[in-house]
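Below is one structure, written out as structure tokens, with a few remarks after it.
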Amino acid sequence: MARTKQTARKSTGGKAPRKQLASKAARKSAPSTGGVKKPHRYKPGTVALREIRRFQKSTELLIRKLPFQRLVREIAQDFKTDLRFQSSAIGALQESVEAYLVSLFEDTNLAAIHAKRVTIQKKDIKLARRLRGERS
């Protein structure tokens, strides 16, 4: 049997289009609500990582000065009334407190990562303090 030449035919692109479900059709035909655009949102964790990088780069104090000063004075009241503080003493206390807290949170984060978690918990802080030899 001799071969015959095939002629070009218009293709329909494969499968025939399926009928839409009633719910999809209703959703598509419903008018949009005035074209109000949703505000942009970053994926969970993106902003947190950005803040971590920003605060690790910075050197300024993160706790506000006046609330910290009030707290120091309130704690000192338990030991002796009418104590006076130099502003440099409060500043030195605040520097050391923030350095302590940052290192504690670093150790706490390592404990959480060791437990295959990304969220720090109370038990991580307890473990970090116990490993440091602090009381609790």
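For all residues, glycine too, the Cβ spot is worked out from N, Cα and C.
Swiss-Prot annotations:
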MUTAGEN   S11 to A  Impairs histone H3 phosphorylation and reduces transcription of some GCN5 regulated genes
MUTAGEN   K57 to A, Q or R  Increases sensitivity to genotoxic agents inducing DNA breaks during replication
MUTAGEN   K80 to A, P or Q  Compromises telomeric silencing
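Counting every protein chain shown, 7 other Cβ atoms lie within 10 Å of the Cβ of K57 (mutagenesis position). Other C-beta atoms found within 10 angstroms of the C-beta of K80 (mutagenesis position) number 7, with every protein chain shown included.
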